[in-house]
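Taking it in order: structure first as structure tokens, then the write-up.
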Amino acid sequence: MASDTPESLMALCTDFCLRNLDGTLGYLLDKETLRLHPDIFLPSEICDRLVNEYVELVNAACNFEPHESFFSLFSDPRSTRLTRIHLREDLVQDQDLEAIRKQDLVELYLTNCEKLSAKSLQTLRSFSHTLVSLSLFGCTNIFYEEENPGGCEDEYLVNPTCQVLVKDFTFEGFSRLRFLNLGRMIDWVPVESLLRPLNSLAALDLSGIQTSDAAFLTQWKDSLVSLVLYNMDLSDDHIRVIVQLHKLRHLDISRDRLSSYYKFKLTREVLSLFVQKLGNLMSLDISGHMILENCSISKMEEEAGQTSIEPSKSSIIPFRALKRPLQFLGLFENSLCRLTHIPAYKVSGDKNEEQVLNAIEAYTEHRPEITSRAINLLFDIARIERCNQLLRALKLVITALKCHKYDRNIQVTGSAALFYLTNSEYRSEQSVKLRRQVIQVVLNGMESYQEVTVQRNCCLTLCNFSIPEELEFQYRRVNELLLSILNPTRQDESIQRIAVHLCNALVCQVDNDHKEAVGKMGFVVTMLKLIQKKLLDKTCDQVMEFSWSALWNITDETPDNCEMFLNFNGMKLFLDCLKEFPEKQELHRNMLGLLGNVAEVKELRPQLMTSQFISVFSNLLESKADGIEVSYNACGVLSHIMFDGPEAWGVCEPQREEVEERMWAAIQSWDINSRRNINYRSFEPILRLLPQGISPVSQHWATWALYNLVSVYPDKYCPLLIKEGGMPLLRDIIKMATARQETKEMARKVIEHCSNFKEENMDTSR
């Protein structure tokens, strides 16, 4: 079962401070520059958390705006101490690192910070005496500086600049540096000379860097415990160097199988060398490699029985010489992952759910190209089979979507996987907190990636949630995104259909403040434009019907939205739809329901008082469409118009008396036990028609409506009628001289129903 644990006080305080920087930690010096309050001192635990959480909020939160001078809060180590920070994406620029250059950083991770230039290399020197861990993964421009080819020093003259590779920077002076990640650097960075000054490297990541001569790695053969050479084109020479690094505990020579043609194949001899020469090895990743058949035993030879991780039983022959099982073995898109006996506690691969989840976990941060394919496999598992590690799967997909907000493949596969992982089959296993995280990343995807497949997947995933309840915490944002999707210039019918359905659900069963806010966002106008487009195409489909239904819901007891409907030619569209689609019963019901809402607004009723409109409403009294619904709603519209009295009847034809007679006839033709396709949140608009004598037919319609609802749905509507004070009003009708006898009889029956209901449900326990 799912359980919700509250956020820690530290997490809540951090979030609040970051969202209110100039009201908590700092103040604005000149309307834009942040400064820390002079009486504040923050230790490293708090400062590190503030910076790392800030980066997370900028990259993952929808409603969080980065502050240009945020890093200036940490410029003075006498009041703030930074030690371990992780920065990513375009958020970080040269001036941000410059702002914190006086800090004694121990750990600095810069991931895909493409806006950093060679200026930041000089800033890095400021941390040289304290830095132990440094990652420059994906910072592809940090070894470039701009050069003015004209040699002109006047910065106001327009001269094009070109980027020049910095070749004289080295890690000279970084005496404490032990962990270094240079993954995804450009190929022509002189890695060997760059690294030569580092005497005691323990971990090195050269992912994606090509070097034909790896002999320089041997200078750390007595210290290097982790080496990552992902997507490096290997040769026998590389292998000869690697096996000299006898202290290695983690070796990653995996590759992206789809990246390029690759001649090197892992042989039985190479794997045997790793086992023999690298005796401390605990983790090995050979994902994506072609493996020669002589590396494994045949299916026929594999030992029967339960799978084993004991090296002696290994289906991979060279690994039988291992002293103990590996902690991790990367075999994603590698034929060895399908063997039965693999000597490792954790295996990444594509054979089963466990291997696929291990792959997503291992590769998400730095290898989106691999992660997207692993998530695609998870999608198939969730779609065709059953996901047995649901919570782990959901958390991993959420992390991947947060981490790679602008990666199309991740967004497509991740949003598709979420659709299956959040469906009703798995619902009881998910906490409110986790489901909210899903909603956040889905909305992030819709916001960041305007692509048809992503948008469709995200909309479908939102359909798995209880609407509007589960989306209420992001109510405004989700409506804005859906309305942008419904822009009529977009032609994708399937997305339109899902988005209109969601919009309709979002404005159903919410309070009037929400409806008014959504109306001001352009909801009413957007729906009318969709209807207009469908009319031009002479098409009455789900989009058309959902659009009218959404308008019916959003105008319920919301006068501003009703007025908007009238102001933007809503009545013309109503008449045109009625004429173009005379047989569409569902459409007629939705349109008349909406007009019932408009008619409830006294100030707007004069706009309905035209011969054309009154004639249309009168004719619809005889409609048998959708049971009694169209006739009932048409009568409701006319009841409110009649309620304004004879003096408000501003048309000669049809005459008021004639319409009144048709209304009486229609009401008498309805079956009082009719099941209804309607949902009243309040009886207030009906109840206001009871205490009056100016229009007995309106009073009768209102009484009939109450009698029908309390008869057919007593559990729902008896308490509502009692709560809203309907009983005294009905008793007054019985005493009224102007009320018709049949109306009085009906009022008595309503009172009787509600009285019986109260007695039956009275609690007599002691």
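Any Cβ shown, glycine's included, is placed from N, Cα and C.
At each noted site, the model still has the original residue.
Experimental mutagenesis at this site is recorded by Swiss-Prot as LEU9 to Ser, annotated: Abolishes interaction with ELOC. Quoted from Swiss-Prot for the published mutagenesis TRP552 to Ala: Complete loss of N-degron binding. Experimental mutagenesis is annotated in Swiss-Prot for ASN597 to Ala, with the remark: Complete loss of N-degron binding.
Positions of the features from Swiss-Prot, shown on the structure.
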residue	record	Cβ within 10 Å
LEU9	mutagenesis position	8
TRP552	mutagenesis position	23
ASN597	mutagenesis position	26
Rounded to the nearest angstrom, how far is the Cα of LEU9 (mutagenesis position) from the Cα of TRP552 (mutagenesis position)?
44
Distance, ASN597 (mutagenesis position) to LEU9 (mutagenesis position) (CA atoms, angstrom):
47
Per DSSP, LEU9 (mutagenesis position) is which: helix, strand or coil?
helix
